[in-house]
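**Q** Swiss-Prot lists these features:
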ACT_SITE  Ser62  active site, phosphoserine intermediate
BINDING   Asp12, Ser62, Asp444, His445  Mn(2+) 2 binding site
BINDING   His123, Arg153, Asp154, Arg185, Arg191, Arg261, Pro262, Asp263, Arg264, Lys336  substrate binding site
BINDING   Asp403, His407, His462  Mn(2+) 1 binding site
MUTAGEN   Asp12 to Asn  Loss of mutase activity
MUTAGEN   His42 to Asn  Decrease in activity
MUTAGEN   Ser62 to Ala  Loss of mutase activity
MUTAGEN   His66 to Asn  Strong decrease in the mutase activity
MUTAGEN   His123 to Asn  Strong decrease in the mutase activity
MUTAGEN   His125 to Asn  Decrease in activity
MUTAGEN   His128 to Asn  5-fold decrease in activity
MUTAGEN   Arg261 to Leu  Loss of mutase activity
MUTAGEN   His445 to Asn  5-fold decrease in the mutase activity
MUTAGEN   His462 to Asn  Strong decrease in the mutase activity
Amino acid sequence: MSKKPVALIILDGFALRDETYGNAVAQANKPNFDRYWNEYPHTTLKACGEAVGLPEGQMGNSEVGHLNIGAGRIVYQSLTRINIAIREGEFDRNETFLAAMNHVKQHGTSLHLFGLLSDGGVHSHIHHLYALLRLAAKEGVKRVYIHGFLDGRDVGPQTAPQYIKELQEKIKEYGVGEIATLSGRYYSMDRDKRWDRVEKAYRAMVYGEGPTYRDPLECIEDSYKHGIYDEFVLPSVIVREDGRPVATIQDNDAIIFYNFRPDRAIQISNTFTNEDFREFDRGPKHPKHLFFVCLTHFSETVKGYVAFKPTNLDNTIGEVLSQHGLRQLRIAETEKYPHVTFFMSGGREEKFPGEDRILINSPKVPTYDLKPEMSAYEVTDALLKEIEADKYDAIILNYANPDMVGHSGKLEPTIKAVEAVDECLGKVVDAILAKGGIAIITADHGNADEVLTPDGKPQTAHTTNPVPVIVTKKGIKLRDGGILGDLAPTMLDLLGLPQPKEMTGKSLIVK
């Protein structure tokens, strides 16, 4: 008996917008896509911003898109998750933060807040520091000290003064907090085992060692005079009139490290939390019985409390198909192979039982605008053989071209990329329909829909435009207002499988 496969076909970087100028999707000759769009139920999905777990207005990307598609739910990235917690009041109820604050109140000790002092949003966000200051004031914590790591990398190289001034205004507004040390991220956020750098930051915070200044802005001005900008500012100590440090980290203090990205937070965290630390001599005043809080899970090696614990993605589409004994195929060329495997499975490398994978090599060319068809024809040929062999109940396929060629910001090659994919799409969908199967044709984010700026310059970034979804089954109706997290529930619906509770997305098929 022949299988009737349900195929999820992802046209990477293929979104829709009305304006045709600079729009390779609109300008391409794509008879197959147009035929399916006209003949079958269709709608559009939001693939950016909070709909995929990113900050509102932020463009989607392939990793985030495939995570959301496979998970069948919104997968919140750390920055967004914390922003939402602040907005909805959950941040102020966080048990780990409250425990740290109770610890210092019970011991009559100090709370130290350290992290990257910018709104770059890559490693940290200064608004999270402000939320902690506000919470400390609300909880009646009196001694709150800030150890600011200066950025200059994810933001401009001489932006520290504006962040320090803004922080000083917040300190005044909340009536709590003092800046105790400043250090360029080169020292405090090293990740390359340059322990001499980390040691300088540590000794400033614990021993009050390093250049001293009465005023944080004076520290920055002095560095700038010597041609040393934010990222490289030497770990420096802010002192009172009598020359003593505003604060050093001592026994029974609490630390909240408000960076959310782990890689550059691990070394300095290990310096404070590891009993077996051997990288440099921490000296006689190394603080004991610290209550150390990481904003997110940094590493197994960091012995601290975690404020926002990782969310495990259980019951992704691949796992559910496997649990029901269905055979599934994941297929893509090199550029998007991790996306249909690792990211589609919620960050899991191993295959599920009953899952097969086909990797087609991407062409070896300097840039893909030189070969806009990439390996789409080879992917298609390999897939047509598998459809013919009647092996799979479910297929997940990615065509990389609209995204990878779209990144060139060149219109003509991107039009050719879309046309090549359309030709392949026609062959695959018609083969699936011939078997009595169903195709879900969609995309993960925009790109090829906007490859020129209004003044004709290359536009190489992703877009925030809606992506299409077509379900090649007549007699059904699709609802509007969907998100990428609704695709897995739709696929399960078409396969007649129950949706697990972890999948909070909803089938697009109107019942």
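Keep in mind that glycine also has a Cβ here, set from the backbone N, Cα and C atoms.
Source: prediction; values computed, not measured.
Where in this structure would I find these features, and how exposed are they?
**A** Annotation for Ser62 (mutagenesis position): same-chain Cβ neighbours under 8 Å, separated by at least 6 residues, are Asp12, Gly13, Lys336, His339, Phe343, Asp403, Asp444, His445. In the three-state DSSP scheme, Ser62 (mutagenesis position) is classed as helix.
Its Cβ placed at the centre, Asp12 (mutagenesis position) has 26 other Cβ atoms within 10 Å.
Around Pro262 (substrate binding site), the C-beta neighbours below 8 angstroms that are at least 6 residues distant in the chain are Thr296, His297, Phe298, Ser299.
Neighbour count (other Cβ atoms within 10 Å of the Cβ, all protein chains): 25 for His462 (mutagenesis position).
Asp12 (mutagenesis position) carries neither a helix nor a strand DSSP state and counts as coil.
Sequence-distant neighbours of His42 (mutagenesis position) (same chain, six or more apart, CB under 8 Å from its CB) are Tyr36, Pro468, Val469, Ile470, Val471, Leu478, listed in sequence order.
Within the same chain, the residues at least 6 positions away from His66 (mutagenesis position) whose Cβ sits under 8 Å from its Cβ are Ile10, His339, Val340, Phe343, Met344, Asp444, listed in sequence order.
Taking Cβ-Cβ distances under 8 Å and a sequence separation of 6 or more, the neighbours of His123 (mutagenesis position) in its chain are Gly115, Leu116, Asp154, Met189, Asn259, Phe260, Arg261, Arg264, Ala265.
Within its own chain, His125 (mutagenesis position) has Leu79, Ile82, Asn83, Asp119, Phe260 as residues 6 or more apart in sequence whose C-beta sits under 8 angstroms from its own.
Secondary structure at His128 (mutagenesis position), taken from DSSP and collapsed to helix, strand or coil, is helix.
For Arg261 (mutagenesis position), other Cβ atoms within 10 Å of its Cβ number 17.
In this structure, His445 (mutagenesis position) belongs to neither helix nor strand by DSSP; it is coil.
In three-state terms derived from DSSP, His462 (mutagenesis position) belongs to neither a helical nor a strand segment and is classed as coil.
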**Q** Counting distance between Cα atoms, which of the recorded positions His128, Arg191, His462 is nearest His407 (Mn(2+) 1 binding site)?
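**A** Answer for the nearest of the recorded positions: His462.
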**Q** For Mn(2+) 1, what surrounds Asp403, His407, His462 with a Cβ no more than 8 Å from their Cβ centroid?
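**A** Filtered neighbour residues, in order: Asp12, Gly13, Asn61, Ser62, Pro402, Met404, Gly406, His445, Asn447, Ala448, Thr460, Ala461.
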**Q** His462 (mutagenesis position) to His128 (mutagenesis position): how many Å between their Cα atoms?
**A** 27
**Q** Hey, what's the Cβ neighbour count for Arg191 (substrate binding site) at 10 Å?
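**A** I get 13 for this one.
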**Q** Among the binding-site residues listed here, Asp154, Asp403, Asp444, which has the most company in the form of other Cβ atoms within 10 Å of its Cβ?
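**A** Compared across Asp154, Asp403, Asp444, the most Cβ atoms within 10 Å surround Asp444.
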**Q** Which residues of the same chain, at least 6 positions away in sequence, have a Cβ lying under 8 Å from the Cβ of His128 (mutagenesis position)?
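**A** Once residues fewer than 6 apart are set aside, His128 (mutagenesis position) is near Ile82, Ile86, Gly115, Tyr258, Phe260, Leu295.
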**Q** Under DSSP, is His42 (mutagenesis position) part of a helix or a strand, or is it coil?
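**A** Its secondary structure by DSSP: strand.
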